[in-house]
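Below: one structure, written as structure tokens.
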Amino acid sequence: MLEGCILADSRQSKTAASPSPSRPQSSSNNSVPGAPNRVSFAKLREPLEVPGLLDVQTDSFEWLIGSPRWRESAAERGDVNPVGGLEEVLYELSPIEDFSGSMSLSFSDPRFDDVKAPVDECKDKDMTYAAPLFVTAEFINNNTGEIKSQTVFMGDFPMMTEKGTFIINGTERVVVSQLVRSPGVYFDETIDKSTDKTLHSVKVIPSRGAWLEFDVDKRDTVGVRIDRKRRQPVTVLLKALGWTSEQIVERFGFSEIMRSTLEKDNTVGTDEALLDIYRKLRPGEPPTKESAQTLLENLFFKEKRYDLARVGRYKVNKKLGLHVGEPITSSTLTEEDVVATIEYLVRLHEGQTTMTVPGGVEVPVETDDIDHFGNRRLRTVGELIQNQIRVGMSRMERVVRERMTTQDVEAITPQTLINIRPVVAAIKEFFGTSQLSQFMDQNNPLSGLTHKRRLSALGPGGLSRERAGLEVRDVHPSHYGRMCPIETPEGPNIGLIGSLSVYARVNPFGFIETPYRKVVDGVVSDEIVYLTADEEDRHVVAQANSPIDADGRFVEPRVLVRRKAGEVEYVPSSEVDYMDVSPRQMVSVATAMIPFLEHDDANRALMGANMQRQAVPLVRSEAPLVGTGMELRAAIDAGDVVVAEESGVIEEVSADYITVMHDNGTRRTYRMRKFARSNHGTCANQCPIVDAGDRVEAGQVIADGPCTDDGEMALGKNLLVAIMPWEGHNYEDAIILSNRLVEEDVLTSIHIEEHEIDARDTKLGAEEITRDIPNISDEVLADLDERGIVRIGAEVRDGDILVGKVTPKGETELTPEERLLRAIFGEKAREVRDTSLKVPHGESGKVIGIRVFSREDEDELPAGVNELVRVYVAQKRKISDGDKLAGRHGNKGVIGKILPVEDMPFLADGTPVDIILNTHGVPRRMNIGQILETHLGWCAHSGWKVDAAKGVPDWAARLPDELLEAQPNAIVSTPVFDGAQEAELQGLLSCTLPNRDGDVLVDADGKAMLFDGRSGEPFPYPVTVGYMYIMKLHHLVDDKIHARSTGPYSMITQQPLGGKAQFGGQRFGEMECWAMQAYGAAYTLQELLTIKSDDTVGRVKVYEAIVKGENIPEPGIPESFKVLLKELQSLCLNVEVLSSDGAAIELREGEDEDLERAAANLGINLSRNESASVEDLA
């Protein structure tokens, strides 16, 4: 029933491969059938395949809905009686009892029907991809024993698509996982500023409920704060819990500070202690023993008010050594928790290192690091939605209680008690407005994949970027293998938003685990163990590239390892507990796609990882010559390629679909997505890469999507690059490009814009979509069909009509003559105004699609809307000056000049280079990876052959056999931290194959003699030449360049608006005025501040003078000066404007006969204010 909403099984395997034999083998053979043969420089065999990259989303959602697949995996883990997220909420809520306790309502067994419409239809018709949710509701009348059971509809529940996204009102959204402080008990250490004493404190933080804080102050007394109220001696709380002074002395007699606290405590007995606490918590209310007892119980010991959650209970038990190994049943505090916490704090303050709890368990006594990943957990999508459902259900609970008391007992059924509106509203509110439900980043497949794996510390219950300090943003040793230390945004969110590491997974408590190979007595075994950050701290871990022999033993007697808090040292191999599974274990997917990452500075690697997400899909994608081996898995898991579900033979292929005859005799047709618009206006297009008659295996890629080539992620193009200055045109990161890339559409991308218009009912009548538009010539209407909608294939530019629409105008007073004519000729056609949909300013393209939704065709439309038309306009954007290009190493730049091919520097065989980058962009930025990529790119393009006749050279000793020879245009991979070495690169450069003339163009140092394309003379020095992977980023000059003639003005100041969206002007600010003053350009400055800005009268007169060819009149008084006067007058200051002779001047409000006349003659609207769109401007 739910198979359509969730992904297939995770591709994770727990069996390790055998250790590498003495002669290296290439690890290029991918587990994906039909994958391109990318030869790899990897020296290590990875024992664990990369897990499903979307599992963090899909597994969590499956837990929420309690899917069969989740139940199977829970059973494999050994969970007894697993409970899904929805079941958990219903279990917590049930039973809802009325105020007398005579009636109760219970919920159980949540289940879903099939989804209402497929994903494509939901996107098309602005629907939500959702399935109806039903629960079994049982009403019990305790007085009569009567039970009424019904299946109740609880609203449409948004479902997750196969790609790990949600479709809400037609738009694709992603719910980001949230990093929060785990509930539990946290001990802290601070230095008192006045006495330099070390003070200790502890916070017991619940998932829901009041905080409990204990501390030792500078006077050496132990205090407690309940619910952040005033501090009291801790013995008051113990007495309130029923402890006598003798019991306190018996348990805490070892501690001097506890004895002194007890002496300073003036309360006697439990009752007095309870009343003392009540006065602090409820000041002003009359205290009674019963109310004080009830308050304390409700605060910490009742499940309705206080919830540590399972994870909080687990953390408290682990920290304090309580109930170790027992199943977690309760999620409230216990008296033993409070006592053990106080004892732990006292021992910590006294400098003890261990503590034995009553059960006989010995636990270490130490402070907690709040930024450690053992203390921070993930709220994944399932838990976030569950919390929102819990909010909706608690709102519904109040309604149910009220209805129980007001309705007739005999007539009550579950259906009459339940109002599902609060639940539906809570879910809608979460998906529509929560900070963690985000508009999906769909620039390219990688940006979507990274968005789903994002970890955010922001959002409700998290941090705020203003208050977050450096410590919480910093890289922590416990991030290793869990959160990428490289990929995070630049700017105010740095360190608060991260990305999940490649191999990381989330355990049932929400802690991030990472896999390790178990080491037993110095032998690396095949067993894979997942560890949380807490567990890892207790072990010694070796890195993945520690040399091991064929038996799995460490080659070196001492092994480099890391211990707790990131300490690194050499230890004997027998002391090693675990070993990393892969060198790329610490980085995220985007970072793992940067070749030679190990040679890049971290700041530039961060930019490289982020800029890959901004690459736009090109007309023809091209896989990188130099990859990292991550491209295939990233493309498949991103979900934009089409993958064969079962093995079979291709029966039929067209641009729109592929039909596969499966081996079991069934037939399956896969539909292609053709020229669809992504969330960011890029083009999502799928193309088959198989032919009729081909054999395909299950899991094989059969069609490419955007930014993929042969099933691999392909974000840019392999371009021949020369790294050299050229006449200063590539100064300051500017880039020089060959015109070949423009002419041959190498870096051309397609962008699709969606334009929408609706016809509504207005007070004056219904709007109408029509071709009959007043005062519009036939040439303008040439591309509109009989309905008034533009035809598909029409070329349109700014101002052209896409959809004709007329809106009724208010009836005007008729003259006697008009009344006479109307009486003679009958009813005159109603007056209408043109409100057509036009192409916005600065846009153009070709119409590629039209969707019409009409109430007559029974389409679902918002209230008051009769017809809705969407027009899709595609624009082919060639690369041009001002566009931004980037490599994968943070090497970004803007195109400064496009040179004719014949002017570009060329190699000795006449091959012109495609792109020239400046040498200055490398040394101080320390991203040497781009140079190594350029060298290896040249080797891959030209091919190589290592002469092994006299034996394999030393530099090639560690290379796999298939890397001793490569054909031209071979695709290679150099995995991060396990890629090609510098010596190997130098050796390969000396072994490159000659061109067809027998010449080797690039020397062993990676440099070539280049010739000036203009003169034909050689440059005086050899230049680094090779192939670099270059991406075209989403920062396109067409979206940014803008010019204004006349446009909208601000209503108050009458100054032009700003920004391209408002068709605004350029801001001439304070500093620009200073520049004008410095040059003495008085008249230019006066013009800028008056007639070009907010002199409302003057600008109309100037316009008239220009039209008539007369001299420009004197400027008047700016409107902003009048606004300033009004503001001063509003402060009760009498401000007058005086002439040079001291006479008061009356400022006119623009009622000038000449002005009105000029405006009428020229057709200028003087009341031009802010406008919703540029088309509305007169």
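Every residue, even glycine, has its Cβ placed from backbone N, Cα and C.
Keep in mind that this structure shows the original residues, not the substituted ones.
Recorded in Swiss-Prot as a mutagenesis result, Glu138 to Arg carries the remark: Weakens interaction with TRCF and CarD. The Cβ of Glu138 (mutagenesis position) lies under 8 Å from the Cβ of Leu105, Ser106, Phe107, Ser108, Ile147, Lys148, Ser149, Pro414, each of which sits 6+ residues away along the same chain. In the three-state DSSP scheme, Glu138 (mutagenesis position) falls into the strand class.
According to Swiss-Prot, the mutagenesis experiment Ile147 to Ala carries the following note: Weakens interaction with TRCF and CarD.
Within its own chain, Leu436 (variant position) has Val175, Val176, Gln178, Leu384, Ser456, Gly459, Pro460 as residues 6 or more apart in sequence whose C-beta sits under 8 angstroms from its own. According to Swiss-Prot, the natural variant Leu436 to Pro carries the annotation: In strain: vr2; rifampicin-resistant.
Where Swiss-Prot documents Asp441 to Val as a natural variant, the accompanying text is: In strain: vr3; rifampicin-resistant. Within 10 Å of the Cβ of Asp441 (variant position) there are 21 other Cβ atoms, across all protein chains.
The note that Swiss-Prot attaches to the natural variant His451 to Pro is: In strain: vr8; rifampicin-resistant. Around His451 (variant position), the same-chain residues at least 6 positions away in sequence with a Cβ under 8 Å from its Cβ are Val174, Val176, Gln438, Met440, Asp441.
One natural variant catalogued in Swiss-Prot, His451 to Asp, is accompanied by this note: In strain: vr5; rifampicin-resistant.
Quoting Swiss-Prot on the natural variant Ser456 to Leu: In strain: vr11 and RJ37; rifampicin-resistant. Reduced to three states, the DSSP call for Ser456 (variant position) is strand.
Listed in Swiss-Prot as a natural variant, Ser456 to Trp is described as follows: In strain: vr10; rifampicin-resistant.
Under its natural variant annotations, Swiss-Prot gives Ser456 to Gln the following note: In strain: vr9; rifampicin-resistant.
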